[in-house]
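Novice: Got a structure here, written out as C-alpha cells. Questions coming.
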Amino acid sequence: MALADDLKKWVGETFTGKWEVQETTSVPNPEDLRLNSNHAKDLKAATVLYADLDGSTDMVNTKKWQFSAQIYKTFLKCASDIIRDEGGNITAYDGDRVMAVFTGNSKNTSAARCALKINSAVLDIIQPAIAKKWQTDFVLRHVVGIDTSQLRTARIGIRGDNDLVWIGRAANYAAKLTNLAGKPTRITADVYNKLADKLKYANGVDMWAPEHWDDMGIWTYTSTWKWTV
C-alpha cells in the first residue's frame, strides 16, 4: 500500500496546492520548472505548429517496415530542420508527428513559412527520393496545423523521465487541425490575420483559402502552396 499512499498524498497536494506562475517570452526547458510542485511558465502569446504524416497506419499495414521507417525518418528530419531554421522550438515528438512552439514578433509568419517549406520538402525532396529507391505508387501526404494563443506549460512525469505539457488553445487546435486530411497546411484565422503580406499573397494571389471548421465553430485557412527550402 506504500505506493497507493504516496500517490494519494501527491495527488491531494497537487489539487490543493497554490500555483506559482512565472511569465516568460521564450520557450522554457523542462529543467526551468520544478517537477513535483504546482509551478508553471506563462507565454502570453505563442504559436504552435504540428507536422503530422497522413495515412501512416495504412502505410505500416501495407508496406515493408524498412519503407515505413525511411518515411518516418525523412519526414521528421526534414520537418525538424526546417522548424529550427525558421526559429521554432521543437517541444515534442509523438509517433509520426512533431510539435514546435514559435515566439517573438514574427511567430505566425515564421510558422506559416515553415509549413509551406515542409510542403516543399515533401514534394521536391522526399517524394522524388521515394520514386528513385522504390517501385511504388505511394504518395507521401502530410498535414501541418498552426494556431496561436496564450500558453502555459508545466513539468510532468517522474524523476529521470519527464517533459513539459502545454496548456492552451493553440496546443490543442494545432494538433486537431492535423486530423483534417486533404490539404497540407491548415491555420486558424487568428494566425492568418497576423501574417505578413509576403506570406499571404504571391503576385497578388491569395495563397490561402477560407474554410469553416464546424467542429470548433471557427474559421480556418488552408493552403496547397509551397515555399522553396
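Cβ coordinates come from backbone N, Cα and C, glycine included.
When I checked Swiss-Prot for this same protein, it listed these features:
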- 47-178: domain 'Guanylate cyclase' (DOMAIN)
- TYR50 to Ala: Decreased cUMP production (MUTAGEN)
- TYR50, ARG97: ribonucleoside 5'-triphosphate binding site (BINDING)
- ASP52 to Ala: No cUMP production (MUTAGEN)
- ASP52, ASP96: Mn(2+) 2 binding site (BINDING)
- ASP52, ASP96: Mn(2+) 1 binding site (BINDING)
- ASP94 to Ala: Decreased cUMP production (MUTAGEN)
- ASP96 to Ala: No cUMP production (MUTAGEN)
- ARG97 to Ala: Decreased cUMP production (MUTAGEN)
- ASN172 to Ala: Almost no cUMP production (MUTAGEN)
- ASN179 to Ala: Wild-type cUMP production (MUTAGEN)
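Set these features in their place in the structure for me.
Specialist: Of all the Cβ atoms in the protein chains shown, 27 others lie within 10 Å of the Cβ of TYR50 (mutagenesis position).
ARG97 (mutagenesis position) counts 21 other C-beta atoms within 10 Å of its own C-beta, drawing on all protein chains shown.
In the three-state DSSP assignment, the secondary structure recorded for ASP52 (mutagenesis position) is strand. Over all protein chains present, the Cβ of ASP52 (mutagenesis position) has 24 other Cβ atoms lying within 10 Å.
Taking a C-beta cut-off of under 8 Å and a sequence gap of six or more, ASP96 (mutagenesis position) has these contacts in its own chain: ASP52, LEU53, SER56, TYR72, PHE75, LEU76. In the three-state DSSP classification, ASP96 (mutagenesis position) falls within coil.
Using a 10 Å Cβ-Cβ cutoff, ASP94 (mutagenesis position) registers 10 neighbours.
Here ASN172 (mutagenesis position) comes close to no residue that lies at least six apart in sequence on the same chain with a C-beta under 8 angstroms from its C-beta.
A C-beta separation below 8 Å, combined with a sequence spacing of at least six in one chain, links ASN179 (mutagenesis position) to VAL143.
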Novice: Calculate the distance in Å between the alpha carbons (Cα) of ASP94 (mutagenesis position) and TYR50 (mutagenesis position), and round it to a whole number.
Specialist: 10
Novice: Hey, how far is TYR50 (mutagenesis position) from ARG97 (mutagenesis position), Cα to Cα, in Å?
Specialist: 7
Novice: In the domain 'Guanylate cyclase' (47-178), how many residues does DSSP call helix, how many strand, and how many coil?
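Specialist: Helix/strand/coil tally for the domain 'Guanylate cyclase' (47-178): 64 helix, 45 strand, 23 coil.
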